[in-house]
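Peer 1: A single structure is presented below for examination.
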Amino acid sequence: MSGTEEAILGGRDSHPAAGGGSVLCFGQCQYTAEEYQAIQKALRQRLGPEYISSRMAGGGQKVCYIEGHRVINLANEMFGYNGWAHSITQQNVDFVDLNNGKFYVGVCAFVRVQLKDGSYHEDVGYGVSEGLKSKALSLEKARKEAVTDGLKRALRSFGNALGNCILDKDYLRSLNKLPRQLPLEVDLTKAKRQDLEPSVEEARYNSCRPNMALGHPQLQQVTSPSRPSHAVIPADQDCSSRSLSSSAVESEATHQRKLRQKQLQQQFRERMEKQQVRVSTPSAEKSEAAPPAPPVTHSTPVTVSEPLLEKDFLAGVTQELIKTLEDNSEKWAVTPDAGDGVVKPSSRADPAQTSDTLALNNQMVTQNRTPHSVCHQKPQAKSGSWDLQTYSADQRTTGNWESHRKSQDMKKRKYDPS
């Protein structure tokens, strides 16, 4: 069965795009005149004996056929890997019989082969499985055989190059007279040994670049980071640009999506770096504003004001002693009327007082010359010793003045007969 779909079943394979036009799907791309003539010429050729196989059918009859992988390779060469497609429109299980523990299954399948311009051919295939003990394996074998048979029958409708020449009996008889060529040796150096194909990827990417430069498949990305980026392809009026493969568009969309993800990651890193700089700036200002603490060493004195306090204390004690001595001298000073033999304390100093004062001054000088380390080690004990020394000096001075007063009283009694 053959035919050409009108509007591809009412336009079911087309859908409106965001730009207001329609995006061409498979089955709507037209062949150019040059491409049409080249395909038509190739389909008229008949297959050689290298493509045709034979087997014995029921009743001892010899049957010629084309293997499934060969017919698929021929279709790819004629139409291109993305220029044709096949689909199973219907599949029926005719019977499933169990006989002596073995299954017998028959399945029929309707297969349609469609080209990129919308033309298609459809045919029926049949598959049989006999004598298997597993029901599942029997159904699998019958279904696959039915689909393969229907595919070969549908492709055969396109021309001699896809198997239609096998039905010509005269051609097969003449074909048997031709000497069969020896099979070519397999060249393992050209075998595929790795998954990556750099030449194919580079060619696919380069084919997309001119179209993007001309503005035909402009990809519009969504700028919102919360939604995944997607590409919108506007409609194109040029028919030649409509033949761009869907795989190339998908690869370009994937490339743009990866670029967008990299941009979002870079923006996130920049924001995080700015936040870290903002957090580190106040801490740095606080550290600069705070005065640096002096380094603590073992030679640094514990209290710096102790020597100054000690000097002030010594100066105050000295002034108090001098003032006390002056008050005592004024108190016990004798007027000139008392007689010539009276000794005036204010006129000359007492030997005991002079010696005590000199001893106190020497002790103060010695204390001032004492190293600071000793003062820092025992400040409390030193202040206590100075208080004791001052108290003893006052006691000696007071005792000397009392003895001097007694001697003056004795002299007064001698000079005064009454």
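Glycine is no exception: its Cβ is also placed from the backbone N, Cα and C atoms.
Sequence unchanged from the original; the noted substitutions are absent.
Just so it is clear, the model here is predicted, and its values are computed rather than measured.
Annotation of the mutagenesis experiment Arg55 to Ala in Swiss-Prot: Abolishes ssDNA-binding. What Swiss-Prot notes for the published mutagenesis of Tyr65 to Ala is this: Moderately defective in both ss and dsDNA-binding. For Lys152 to Ala, Swiss-Prot lists a mutagenesis experiment annotated as follows: Abolishes ssDNA-binding. One mutagenesis experiment named in Swiss-Prot is Arg153 to Ala, and its note says Moderately defective in both ss and dsDNA-binding. Recorded in Swiss-Prot as a mutagenesis result, Arg156 to Ala carries the remark: Moderately defective in both ss and dsDNA-binding.
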Peer 1: What is the total of other Cβ atoms whose distance to the Cβ of Arg153 (mutagenesis position) is within 10 Å?
Peer 2: 18
Peer 1: Quiz question: given the mutagenesis positions Arg55, Lys152, Arg156, which has the greatest number of C-beta atoms lying within 10 angstroms of its own C-beta?
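Peer 2: Its Cβ has the most other Cβ atoms within 10 Å: Lys152.
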Peer 1: Which residues does Tyr65 (mutagenesis position) neighbour through Cβ under 8 Å, counting only same-chain ones at least six apart?
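Peer 2: In sequence order, Ile52, Ser53, Ser54, Arg55, Lys152, Ile166 meet the Cβ cut-off.
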Peer 1: Using DSSP with the three-state reduction, classify Lys152 (mutagenesis position) as helix, strand or coil.
Peer 2: helix
